[in-house]
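J.: Take a look at the following structure, please.
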Amino acid sequence: MSAFTPASEVLLRHSDDFEQSRILFAGDLQDDLPARLDTAASRAHTQQFHHWQVLSRQMGDNARFSLVATADDVADCDTLIYYWPKNKPEAQFQLMNLLSLLPVGTDIFVVGENRSGVRSAEQMLADYAPLNKVDSARRCGLYFGRLEKQPVFDAEKFWGEYSVDGLTVKTLPGVFSRDGLDVGSQLLLSTLTPHTKGKVLDVGCGAGVLSVAFARHSPKIRLTLCDVSAPAVEASRATLAANGVEGEVFASNVFSEVKGRFDMIISNPPFHDGMQTSLDAAQTLIRGAVRHLNSGGELRIVANAFLPYPDVLDETFGFHEVIAQTGRFKVYRAIMTRQAKKG
């Protein structure tokens, strides 16, 4: 997180305008500009645990991680700089939350890549903070307005749900596969053996569908779920509760908050961070799994067939198997043996 994103580079063109401002940074915070920009005061709120990790090291308690921002998170701020995410419902959840807390008269800046759909911010905020485009560079747009009316925000209205084979899946904006089970997860689920026992870790759990589907056929497994996303953590908790499944769910940057070892680690790892393609999380997952698997334990992941995971699996575990595949996806299995690097 040392190099600035294109969106931050656009903001830096206006850095003189922010020197006297008390700024709340929010949205898709993929670099540490909130900690480095010269301002009168800076706060940051994020729903992404890995972004909070970076910012909190430099900003301390002025960087906050949660699903819903509170009045304390925006205290004394007179300016919002919002980084538009690729997911419009996610932007609506976050902006309605933040604008319901900030005082009328707050300066509102929205910045984002054109391909992310940032221009739709104008319509979204038209009734609360009419926006005008004030800059365009690096294939990004920067919009400015002033808060004229606070929206009414009710987080409960953003919840959704769908059913998969009789299971109830609870979802929130920003959660992967919010509108239904994705093809990759379906393929991974098809490989899970009924009546499995032991401790299972679901990394990048999303809405929790892998775990509840696994638990239905293997009720004796002991589940732990983690994700970098606050909406995913809350959605997984709700999905487990809706299906009467027990499990521990918490925020973690891959294994950063995970303790202990498991008999099986399952994952449909992400390869996008915001608008950027990133293999870091999956490679960290594969390499770190050996420190969290019992002897004979198994890592089982699904990934797009074109992604270069076989080499990392072989380098880490000594070997791997492809146990299911389609034209687009492969399910990989690697076993913790003496060949595996112990990290």
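The backbone N, Cα and C atoms fix where each Cβ goes, glycine too.
Nope, none of those substitutions made it into this model, it's the original residues.
Fair warning: this is a prediction, and the values are worked out from it, not measured in the lab.
Feature list, courtesy of Swiss-Prot:
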| type | residues | note |
| --- | --- | --- |
| MUTAGEN | Lys86 to Ser | Reduces activity by 84%; when associated with S-88 |
| MUTAGEN | Lys88 to Ser | Reduces activity by 84%; when associated with S-86 |
| MUTAGEN | Asp202 to Ala | Abolishes affinity for S-adenosyl-L-methionine. Loss of activity |
| MUTAGEN | Asn268 to Ala | Reduces affinity for S-adenosyl-L-methionine. Reduces activity by 80% |
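How about a rundown of where these features are and what they're close to?
T.: Counting every protein chain shown, 18 other Cβ atoms lie within 10 Å of the Cβ of Lys86 (mutagenesis position).
Lys88 (mutagenesis position) falls within a helix when secondary structure is assigned with DSSP.
In the three-state DSSP scheme, Asp202 (mutagenesis position) is classed as strand.
A 10 Å cutoff on Cβ-Cβ distances gives Asn268 (mutagenesis position) a total of 26 other Cβ atoms nearby, all chains included.
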J.: Using DSSP and three states only, what is Asn268 (mutagenesis position)?
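T.: Note: Asn268 (mutagenesis position) is coil by DSSP, not helix or strand.
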J.: Would you kindly give the Cα-Cα distance separating Asn268 (mutagenesis position) and Lys86 (mutagenesis position), rounded to the nearest Å?
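T.: It is 20 Å, counting Cα to Cα.
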J.: Which one of the mutagenesis positions (Lys88, Asp202) has its C-beta surrounded by the most other C-beta atoms within 10 angstroms?
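T.: Result of the Cβ crowding comparison: Asp202.
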J.: For Lys88 (mutagenesis position) and Asp202 (mutagenesis position), determine the Cα separation and express it in whole Å.
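T.: Answer for this pair: 27 Å between alpha carbons.
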